[in-house]
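Peer 1: Mind looking over this structure? Questions follow.
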Amino acid sequence: MGDQALSFLKDFLAGGIAAAVSKTAVAPIERVKLLLQVQHASKQISAEKQYKGIIDCVVRIPKEQGFLSFWRGNLANVIRYFPTQALNFAFKDKYKQIFLGGVDRHKQFWRYFAGNLASGGAAGATSLCFVYPLDFARTRLAADVGKGSSQREFNGLGDCLTKIFKSDGLKGLYQGFSVSVQGIIIYRAAYFGVYDTAKGMLPDPKNVHIIVSWMIAQSVTAVAGLVSYPFDTVRRRMMMQSGRKGADIMYTGTLDCWRKIAKDEGANAFFKGAWSNVLRGMGGAFVLVLYDEIKKYV
């Protein structure tokens with residue numbers, strides 16, 4: 001096996017392991033965030049039963065759906081996240097070779113920074129093309145608030161993908177894809193670009209203390225998450241449209257979704273669940289740091 005192929009596989013393995021561990025750890029926060037984002041577009045949650053905020057959601061979920069329901073959709077998330085994060089990291093390094101070949105980070109800072117932004121954004125958009133149906137299914141499973149199997153909209157990952165495909169075809173599994181690409185480019189560009197640039201400007205980038213790495217990563221994930229959050233809210237709302245017919249369809253398209261959320265719910269609605277997203281971002285920061293640590297041993 002060539003050195004390049006071995007390096008690619010190491011990136012894939014290290015990124016995937018780090019992602020699976022961290023996403024399982026923050027799964028309850030992830031579900032709370034998703035419910036707050038999409039409850040307004042859910043057929044299962046009437047206006048009077050909507051969650052009032054993070055604490056209300058955390059208290060009611062175990063009472064109404066059982067404690068283990070905090071991890072509803074987590075299996076789909078791990079399955080989805082393994083290739084997503086692994087491909088992101090692996091492609092990121094390939095794109096860095098394209099955008100940053102021959103660039104001196106000390107003498108050409110802005111070109112180095114722009115190259116990191118481009119490689120991070122391109123990596124995120126590329127991997128999204130492959131795994132979007134899994135991301136869609138994870139969202140719909142997490143948004144399913146039925147207690148028993150008889151009250152659930154879907155009985156699992158396979159059931160979700162099958163039902164939506166039969167109802168809407170492949171298009172249904174890619175609902176909200178365009179706004180997802182916009183959001184993922186913004187998020188990944190900051191996530192990878194700023195992180196790599198900050199680490200690259202340190203005296204010894206390959207031997208950075210784990211606490212310093214974590215602090216840099218934490219700042220990056222928090223900022224990137226908040227900047228791209230409105231795009232995430234719109235794409236989740238669009239995902240909730242699949243499988244609906246006639247009067248049940250809330251939004252005719254992405255632009256209509258942006259417009260209706262702003263008009264009917266106000267600008268704050270774009271940031272519902274954003275605080276839980278910041279907490280969840282700790283998991284994202286942990287992924288970056290864990291990835292660097294795993295690569296030292298793989």
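Backbone N, Cα and C atoms are what each Cβ position is placed from, and that goes for glycine too.
The shown structure was predicted, so the numbers you read here are calculated from the model rather than taken from an experiment.
For the mutagenesis result Lys43 to Glu, the note given in Swiss-Prot is Abolished ADP:ATP antiporter activity without affecting ability to regulate mitophagy; when associated with E-244. What Swiss-Prot lists as ADP binding site is Arg80, Lys92, Arg235, and the listing cites similarity to another entry. For Ala90 to Asp, Swiss-Prot lists a mutagenesis experiment annotated as follows: Abolished ability to regulate mitophagy. Looking at Swiss-Prot, you'll find the mutagenesis Ala123 to Asp noted as follows: Abolished ability to regulate mitophagy. Among the sequence features in Swiss-Prot, the mutagenesis site Arg244 to Glu is noted as follows: Abolished ADP:ATP antiporter activity without affecting ability to regulate mitophagy; when associated with E-43.
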Peer 1: Cα of Ala90 (mutagenesis position) to Cα of Lys43 (mutagenesis position): how many Å, rounded?
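Peer 2: Cα to Cα, Ala90 (mutagenesis position) and Lys43 (mutagenesis position) are separated by 39 Å.
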Peer 1: Relative to the Cβ of Lys92 (ADP binding site), which residues of the same chain, six or more apart in sequence, are found under 8 Å away?
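Peer 2: In sequence order, the residues whose Cβ lies under 8 Å from that of Lys92 (ADP binding site) (at least 6 apart) are Ser119, Gly120, Ala123, Phe192.
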Peer 1: How far is it from Arg244 (mutagenesis position) to Arg80 (ADP binding site), counting Cα to Cα, in Å?
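Peer 2: On Cα coordinates alone, these residues lie 24 Å apart.
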Peer 1: Compute the C-alpha separation of Arg235 (ADP binding site) from Lys43 (mutagenesis position), stating it in Å without decimals.
Peer 2: 17
Peer 1: Give me the CA-CA distance between Lys43 (mutagenesis position) and Arg80 (ADP binding site), in Å, as a whole number.
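Peer 2: Arg80 (ADP binding site) has its Cα 25 Å from the Cα of Lys43 (mutagenesis position).
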Peer 1: Can you tell which of Arg80, Arg244 has the least company, meaning the fewest other C-beta atoms within 10 angstroms of its C-beta, among these recorded positions?
Peer 2: Arg244
Peer 1: Let's check the environment of Lys43 (mutagenesis position): how many other CB atoms sit within 10 Å of its CB?
Peer 2: 12
Peer 1: List nothing but the one residue from Ala90, Ala123 whose Cβ has the fewest other Cβ atoms within 10 Å; the candidates are the mutagenesis positions.
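Peer 2: Counting other Cβ atoms within 10 Å of each of the mutagenesis positions Ala90, Ala123 gives the minimum at Ala90.
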